[in-house]
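Inspection log for the structure reproduced underneath, given as structure tokens.
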Amino acid sequence: MESNGVPMITLSSGIRMPALGMGTVETMEKGTEREKLAFLKAIEVGYRHFDTAAAYQTEECLGEAIAEALQLGLIKSRDELFITSKLWCADAHADLVLPALQNSLRNLKLDYLDLYLIHHPVSLKPGKFVNEIPKDHILPMDYKSVWAAMEECQTLGFTRAIGVCNFSCKKLQELMATANSPPVVNQVEMSPTLHQKNLREYCKANNIMITAHSVLGAVGAAWGTKAVMHSKVLHQIAVARGKSVAQVSMRWVYQQGASLVVKSFNEARMKENLKIFDWELTAEDMEKISEIPQSRTSSAAFLLSPTGPFKTEEEFWDEKD
């Protein structure tokens, strides 16, 4: 366990990752001094894992914060941090993976990433990131060649580990059928309102660590929901344990054997979110949470197309109607 109280998880490749990270998606202060100061404050209070992506447009600001943290002595070396970034869909082509990773490194002002993830199991026509994706730009991903390029990035030392995001059991199976090195992480939505039981069991059987996002319902994000934070069950447990609803939700994810990323620019909540590792939910608590109605918050609508690889949410997530 690190001095900040966050346990270290050993991934199947052997590298160690903090169980809790700070997410950087959907910040309202994108590219501003306030955003940089929030990242600096997170480092100061004890966060050592930061989760970014080319699509988030937060890499440059995070890079500035890391450089300033080193200058201020908040950390002694870059090696104290675990930095994750993601390959955007328009770069999910064999010849574009390495250049995309190198561009992320330039943005972050780093020599290497700790973890590089495929952002979605779909490709787009090459080009700059756009918020509104034309439906005819959505393409099937060639898992074999794209993953081989990811493996090459790791071999070259530009990233210490590689993984995926938003992959179902079926899509993981397809990718691993031709992979030399399996993904070490699958980052997906997971919370008390989306347990992901089947996916968790599949990933555990294949030594893939799940990293949960939207643990608190992603309130404030375009796809967010208040179902987690307004849950009566979680509120009752929180009162009984002397914890917050957020802490109960995060602790539940951790007790399922998953790692997690959460986001807050509020210093008090940053500190509160770190305090989930020195107590446990009881078997009774876990049973109550198991009965919470389930629903997915994140949507793949922007990656669906009548002419693309996935026409419906059910096809994208491999869920039955």
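Placed from the backbone N, Cα and C atoms, the Cβ positions cover glycine too.
Original residues throughout; no substitutions modelled.
Here Swiss-Prot flags Tyr56 (among others) as active site, proton donor, drawing on similarity to another entry. The number of other CB atoms found within 10 A of the CB of Tyr56 (active site, proton donor), across every protein chain shown, is 21.
According to Swiss-Prot, the feature active site, proton donor maps to His119 (among others), an assignment based on similarity to another entry. Counting only residues at least six positions away in the same chain, the Cβ atoms of Ala53, Ala54, Ala55, Lys86, Leu87, Trp88, Cys89, Ala92, Cys165, Asn166 sit under 8 Å from the Cβ of His119 (active site, proton donor).
Taken residue by residue with DSSP, Gln187 (NADPH binding site) is part of a strand. Residues or ranges marked as NADPH binding site in Swiss-Prot (evidence: similarity to another entry): Thr27, Asp51, Gln187, Ser214, Leu216, Ser264, Arg269.
What Swiss-Prot lists as substrate binding site is His119, and the listing cites similarity to another entry.
What Swiss-Prot says about the mutagenesis result for Val25 to Ala is this: Reduced neopine yield and hampered velocity with respect to codeine oxidation. Srongly reduced neopine yield; when associated with N-41. Srongly reduced neopine yield; when associated with N-41 and L-129. Cβ-based neighbour count (10 Å, all protein chains) for Val25 (mutagenesis position) stands at 18.
The annotation that Swiss-Prot gives for the mutagenesis experiment Lys41 to Asn reads: Slightly reduced neopine yield and hampered velocity with respect to codeine oxidation. Srongly reduced neopine yield; when associated with A-25. Srongly reduced neopine yield; when associated with A-25 and L-129. DSSP gives Lys41 (mutagenesis position) a helix state.
Secondary structure at Phe129 (mutagenesis position), taken from DSSP and collapsed to helix, strand or coil, is coil. In Swiss-Prot, a mutagenesis experiment is listed as Phe129 to Leu, annotated with the note Slightly reduced neopine yield and hampered velocity with respect to codeine oxidation. Srongly reduced neopine yield; when associated with A-25 and N-41.
DSSP classifies Trp279 (mutagenesis position) as coil under the three-state reduction. Within 10 Å of the C-beta atom of Trp279 (mutagenesis position) sit 11 other C-beta atoms, taking all shown protein chains into account. Quoting Swiss-Prot on the mutagenesis of Trp279 to Ser: Slightly reduced neopine yield and hampered velocity with respect to codeine oxidation.
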Most Cβ neighbours inside 10 Å, all chains, among the binding-site residues Gln187, Ser214, Ser264: Gln187
Chain-internal residues, separated by at least six, CB under 8 A from Phe129 (mutagenesis position): Ala54, Ala55, Gln57, Trp88, Ala90
Assigned conformation of Arg269 (NADPH binding site) - DSSP reduced to three states: helix
